[in-house]
Amino acid sequence: MAGRARSGLLLLLLGLLALQSSCLAFRSPLSVFKRFKETTRSFSNECLGTIGPVTPLDASDFALDIRMPGVTPKESDTYFCMSMRLPVDEEAFVIDFKPRASMDTVHHMLLFGCNMPSSTGSYWFCDEGTCTDKANILYAWARNAPPTRLPKGVGFRVGGETGSKYFVLQVHYGDISAFRDNHKDCSGVSVHLTRVPQPLIAGMYLMMSVDTVIPPGEKVVNADISCQYKMYPMHVFAYRVHTHHLGKVVSGYRVRNGQWTLIGRQNPQLPQAFYPVEHPVDVTFGDILAARCVFTGEGRTEATHIGGTSSDEMCNLYIMYYMEAKYALSFMTCTKNVAPDMFRTIPAEANIPIPVKPDMVMMHGHHKEAENKEKSALMQQPKQGEEEVLEQGDFYSLLSKLLGEREDVHVHKYNPTEKTESGSDLVAEIANVVQKKDLGRSDAREGAEHEEWGNAILVRDRIHRFHQLESTLRPAESRAFSFQQPGEGPWEPEPSGDFHVEEELDWPGVYLLPGQVSGVALDSKNNLVIFHRGDHVWDGNSFDSKFVYQQRGLGPIEEDTILVIDPNNAEILQSSGKNLFYLPHGLSIDTDGNYWVTDVALHQVFKLDPHSKEGPLLILGRSMQPGSDQNHFCQPTDVAVEPSTGAVFVSDGYCNSRIVQFSPSGKFVTQWGEESSGSSPRPGQFSVPHSLALVPHLDQLCVADRENGRIQCFKTDTKEFVREIKHASFGRNVFAISYIPGFLFAVNGKPYFGDQEPVQGFVMNFSSGEIIDVFKPVRKHFDMPHDIVASEDGTVYIGDAHTNTVWKFTLTEKMEHRSVKKAGIEVQEIKEAEAVVEPKVENKPTSSELQKMQEKQKLSTEPGSGVSVVLITTLLVIPVLVLLAIVMFIRWKKSRAFGDHDRKLESSSGRVLGRFRGKGSGGLNLGNFFASRKGYSRKGFDRVSTEGSDQEKDEDDGTESEEEYSAPLPKPAPSS
């Protein structure tokens, strides 16, 4: 009965709360404060049915709904703030955020943690400030931006003696047309908290310029920030950029041993949420953190300074990280530039704007006091408080004094009357921006030589319009560069002597002589699959001027066009594809073993089950009908299928110059690309996109842009252009590409008359783009190498459409690499290249030892190696037998020397071998013998020190956890 009474009382109290607060109005201890002016409320559907802000999840976890208490903005670009006290006094940890907002009504939201809000009202205009003491940004959400998720085991520390006591929510209402019905809005954030201590603590590292001056009319001004990191290791997982209207692009890097690794790069005019880094970046003692903001002073009549008003500018990069709990710091700052000369080598991407869709552009403004100022009016110098260079470690003081606790409180209005320039001017402008060579210079006067950029919003609109590319809100992946032009940068060093690919001269497959070989691929068993044209030939009579196939009367190819070949002896294991194709072209195989092929005569894409005779599983395009809409292709060239999502990408093709994406079921999703024009094609322009290669762990799709002689890579989810790889040695054509972890293989075409570049294969370090090897066949020669495929052991196959030949190439010296494993994901990379940051590997063999092991395995498993397994076994057994004889002789001599003539020689193999294993006290302990030698330990191989990464647990440490995270102690600071 007592329990029922308590339950009834609780329901009654909750009902009263719902009626009184109307919309999650949690009457915290702040309820005694004066309330914001408000009238009788009528609530939107979103506000109905809520019973309170605190929801228990289990004994230790609870959810906190932090929402606006039913507000109706009256003007566009209204910023409302509200606060909520942490419902517990003890220490807690924020482990997840869930936005509760509609894109139709809310432009963006920020959630701060502090000890005292700026206002005592239930909500207030944010121009009054956010907090009176300290403010730390915990979360940011923006329309069209990706969500921010905390990694498992990571949490923000709140409450207790040192954590924040209040949450302050800031909501920006952009376009208020959705409020024509005067409904109430309860947008906000649901915060998941736990009382369970987290092993990793999240924090914020703020990089901020405090002394940048932007001269009026200056075309390009760089604000550079750099600090040496001298703390315990931190691991970056998200970032956020912030400037006002003059900002073009903000980029952040970790610099280690002169190598620039991208943390994040974003357009500050995009919604300023936290964006996840493509791959976690670790920062350790001695690394340098560097950031650059690119501004323009065009349109200003006087110098622009760093400050808190809309007439001022800001250069902020927020880096969200986590650290091991016992070493964790909740905030760090950098406001200096300790290495200005270092920025001479900053990647060129740092000065190149990122295109955005017009509806994604951020609305900016700071402080209502600037709303009535004319944009061309004289700009006041910042106040003394704004100019003060504060202590580097005082993050909250920086926010309070420099930003006035009002960062991101915007009042700039979008001006629809701004006019664009002509299209021809724009084309030249974009081309110059992309092709300009001295983008990496930090000097503002040198940067002024760049092409004019104009208004940031208009430039991005134009780039979108001319490129026809899907814009992205996500940053480029962690890498050391974006793209270079021929002859620039460290692109073509001498090929490394440690890595060389040569033709396997005893492979008989070179004499198969099928028809024109158009495609090659490898199945799950590493069998070679060939797609060829039989007795059909693609020549000048095959198509008319409208790309309609003219030799339909020949009928389909009457022989099997798909051959499965044994990779060792080149025997045909299986064949199919009879009476189905006219002019085969591209071939790829998905993770389920299905074949994806294209036919340029049929203008179609086929999905085939190699073990079924029921016909194609899926057909895309219309037979013999070229076209450029969602249902037609025009001579499609290749297909790539994303392993995790099943997304289908088609390069289309000889006469469409686009990439088309379909769902796994064949439904059109999107397309991007356009025909290139002029001698300097822009990113996203193609002249025969001929071959595709997926880079799954980076979510990239690389395209062999054949007639432009280059390789372009794009994000598979956003279609953002990531990088271009182009070398003078490519010549005018790149026919085909293939990717294996860490490496990109390519083959070019025959040189034009007067050109010197030979037709050959290339091996490139995917991280840096540099060529590390070139190769050619010995038997026969390349004439039109049409497709290439590589296996993860470095075996390469190339098919030639003119010589009707397939070559097999292998590594003459095993590439030295390391195998890095984290959470079941293995990444192989060149030892000298820092491609993707991975945790430190322990109890792994060194790369040289691993190389020897792999070579032994290869010798014992490859029939074509010419080394007999019997011979190897004999060579291994003989030394063992000799050693056994020696030991037995020594034992016999020892027995005689001590007069033990009656002792029988131990003939038991168990006892003899036992002493070999070190189990007998007087025996020969080979384990101790080898353990005493340099480079060995009793625990096995010494750990490979994988620079800049976590440490993984020993295989036999007996713990149940998958990893053992141990942050190493920092090195002592230099005496100087």
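Each Cβ is built from the backbone N, Cα and C atoms, and glycine gets one as well.
Swiss-Prot has this to say about the protein:
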- His107, His108, His172: Cu(2+) 1 binding site (BINDING)
- Val520, Leu587, Asp787: Ca(2+) binding site (BINDING)
- Arg533, Tyr654, Arg706: protein binding site (BINDING)
- His585, His690, His786: Zn(2+) binding site (BINDING)
- His107 to Ala: Impaired Cu(2+)-binding (MUTAGEN)
- His108 to Ala: Impaired Cu(2+)-binding; forms a closed conformer in the presence of citrate with a reduced Cu(2+)-Cu(2+) site separation of 4 Angstroms. Abolished peptidylglycine alpha-hydroxylating monooxygenase activity (MUTAGEN)
- His172 to Ala: Impaired Cu(2+)-binding (MUTAGEN)
- Gln272 to Glu or Ala: Induces a fully open peptidylglycine monooxygenase structure with Cu(2+) distances of 14 Angstroms (MUTAGEN)
- Met314 to Ile: Abolished peptidylglycine alpha-hydroxylating monooxygenase activity (MUTAGEN)
- Arg533 to Gln: Abolishes peptidyl-alpha-hydroxyglycine alpha-amidating lyase activity (MUTAGEN)
- Arg533 to Ala: Abolishes peptidyl-alpha-hydroxyglycine alpha-amidating lyase activity (MUTAGEN)
- Arg706 to Gln: Reduces peptidyl-alpha-hydroxyglycine alpha-amidating lyase activity (MUTAGEN)
- Arg706 to Ala: Abolishes peptidyl-alpha-hydroxyglycine alpha-amidating lyase activity (MUTAGEN)
- Asp787 to Ala: Reduces peptidyl-alpha-hydroxyglycine alpha-amidating lyase activity (MUTAGEN)
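The recorded positions considered are His585, His690, Arg706; of these, Arg706 has the fewest other C-beta atoms within 10 angstroms of its C-beta. The CA atom of His786 (Zn(2+) binding site) is located 52 Å away from the CA atom of Met314 (mutagenesis position). Arg706 (mutagenesis position) carries a helical DSSP state (H, G or I).
Take the CB of Arg533 (mutagenesis position) and look out to 10 A: across all protein chains shown you find 24 other CB atoms. Under the DSSP three-state reduction, Arg533 (mutagenesis position) is assigned to coil, being neither helix nor strand. Note: Tyr654 (protein binding site) has non-local neighbours Phe547, Val600, Cys634, Gln635, Thr637, Val688, i.e. same-chain residues 6+ apart with C-beta under 8 A of its own C-beta. In this structure the alpha carbons, written CA, of His172 (mutagenesis position) and Leu587 (Ca(2+) binding site) are 50 Å apart.
Annotation note: His107 (mutagenesis position) sits in a coil segment as assigned by DSSP.
Within 10 Å of the C-beta of His108 (mutagenesis position) we count 25 further C-beta atoms, all protein chains included. Neighbours of the Ca(2+) site: apart from Val520, Leu587, Asp787, residues of the same chain with C-beta atoms within 8 angstroms of the site's C-beta centroid are Val517, Ser518, Gly519, Ala521, Val529, Ile530, Phe531, Gly586, Ser588, Ala736, His786, Ile788, Val789, Tyr797, Gly799. Sequence-distant neighbours of Asp787 (mutagenesis position) (same chain, 6+ apart, CB under 8 A from its CB) are Val517, Ser518, Gly519, Val520, Gly586, Leu587, Ser691, Phe735, Ala736, Ile798, Gly799.
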